[in-house]
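**Q** Copied straight from Swiss-Prot:
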DOMAIN    9-84  domain 'Sm'
MUTAGEN   Glu12 to Lys  In sad1; decreased germination rate, dwarf plants with round-shaped leaves and increased sensitivity to inhibition of seed germination and plant growth by exogenous ABA
Amino acid sequence: MANNPSQLLPSELIDRCIGSKIWVIMKGDKELVGILKGFDVYVNMVLEDVTEYEITAEGRRVTKLDQILLNGNNIAILVPGGSPEDGE
């Protein structure tokens, strides 16, 4: 396995994030930050200690969840260690 992150396969990079905080930007108006517990070949993911950010007509709604299963088809971007506040 390569040590240089630019030479990693996407699945290897995601695998290195297991047990760490990850920022998941979904298709649509939802973003989630949580601890990645696992994923499969379809990039379906299990996150724990999750904060969900949703953009609504009233503004940004924040929801705390113990655990969530995400469908990989709805994931647009993964940011290891990041969160929406990092961009503000």
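Each residue, glycine too, has its Cβ placed from N, Cα and C.
Modelled residues match the original; the substitutions are not represented.
Burial and contacts for the listed features, if you can.
**A** Averaged over the domain 'Sm' (9-84), the predicted model reaches a pLDDT of 95.
Of all Cβ atoms in the protein chains displayed, 12 besides its own lie within 10 Å of the Cβ of Glu12 (mutagenesis position).
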**Q** By DSSP, how many residues in the domain 'Sm' (9-84) are helix, how many strand, and how many coil?
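**A** Split by secondary structure, the domain 'Sm' (9-84) comes out as 11 helix, 46 strand, 19 coil.
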